[in-house]
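Q: Supplied in structure tokens, the structure appears directly below.
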Amino acid sequence: MAEQVTKSVLFVCLGNICRSPIAEAVFRKLVTDQNISDNWVIDSGAVSDWNVGRSPDPRAVSCLRNHGINTAHKARQVTKEDFVTFDYILCMDESNLRDLNRKSNQVKNCRAKIELLGSYDPQKQLIIEDPYYGNDADFETVYQQCVRCCRAFLEKVR
């Protein structure tokens with residue numbers, strides 16, 4: 001039997017309390033449901049350091065719980081090591097992408113492929129908007145986008 005190669009993905013947004021923890025939790029559930037979680041290293045992080053150590057926004061936790069998904073994530077900032085250890089760094093908007101590309105240019109031997117998670121959306125919604133100043137419906141929109149994008153991403157790289 002061929003040995004499975006472990007792949008890794010880091011989901012990134014501005015503060016790591018709304019969008020990226022939702023994407024991380026959605027992707028964890030997808031790979032768990034498909035019995036391939038042992039083949040993946042999955043995490044999420046922030047381009048900023050504002051929320052380091054904080055739990056996800058209660059509205060994000062509630063949205064995930066409504067879909068039967070739990071998370072124990074604590075916010076962290078993206079590190080230089082992430083660019084060397086992760087295969088994929090998937091972010092939510094153009095600002096995240098700019099910040100990550102800038103940081104990656106300072107890293108020797110960057111191996112991560114840095115992309116917008118929305119680039120995998122079959123509905124072609126490239127940007128996953130920050131729901132922080134929005135309402136529960138905005139968090140649900142983020143969740144639905146993450147489900148579509150994570151499914152398509154997994155299908156492509158599996």
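Keep in mind that glycine also has a Cβ here, set from the backbone N, Cα and C atoms.
At each noted site, the model still has the original residue.
The shown structure was predicted, so the numbers you read here are calculated from the model rather than taken from an experiment.
Pasting the feature list from Swiss-Prot:
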ACT_SITE  Cys13  active site, nucleophile
MUTAGEN   Cys18 to Ser  Greatly decreases activity
MUTAGEN   Arg19 to Lys or Met  Almost inactive and not able to bind the substrate
ACT_SITE  Arg19  active site
MUTAGEN   Cys63 to Ser  2.5-fold increase in activity
MUTAGEN   His73 to Glu  Decreased activity
ACT_SITE  Asp130  active site, proton donor
MUTAGEN   Cys146 to Ser  No effect on activity
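For the listed features, I'd like the structural context: burial, neighbours, distances.
A: In the three-state DSSP scheme, Cys13 (active site, nucleophile) falls into the strand class.
Taking the Cβ of Cys18 (mutagenesis position) as centre and 10 Å as the limit, one finds 27 other Cβ atoms among all the protein chains shown.
Counted within 10 Å of its Cβ, the other Cβ atoms near Arg19 (mutagenesis position) come to 32, all protein chains included.
A helical conformation is recorded for Arg19 (mutagenesis position) in the three-state DSSP classification.
Secondary structure at Cys63 (mutagenesis position), as computed by DSSP, is helix. Of all the Cβ atoms in the protein chains shown, 25 others lie within 10 Å of the Cβ of Cys63 (mutagenesis position).
Around His73 (mutagenesis position), the C-beta neighbours below 8 angstroms that are at least 6 residues distant in the chain are Asn16, Pro21, Glu24, Ala25, Ser44, Ser55, Pro56.
A C-beta separation below 8 Å, combined with a sequence spacing of at least six in one chain, links Asp130 (active site, proton donor) to Cys13, Leu14, Cys18, Arg19, Met92, Asp93.
Other Cβ atoms within 10 Å of the Cβ of Cys146 (mutagenesis position), summed over all protein chains shown, number 29.
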Q: For Cys63 (mutagenesis position) and Cys146 (mutagenesis position), what Cα-Cα distance in Å is obtained after rounding to a whole number?
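A: Distance (Cα to Cα, whole Å): 12 Å.
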Q: Specify the count of other C-beta atoms within 10 Å of the C-beta of Cys13 (active site, nucleophile).
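A: Cys13 (active site, nucleophile): 29 neighbouring Cβ atoms within 10 Å.
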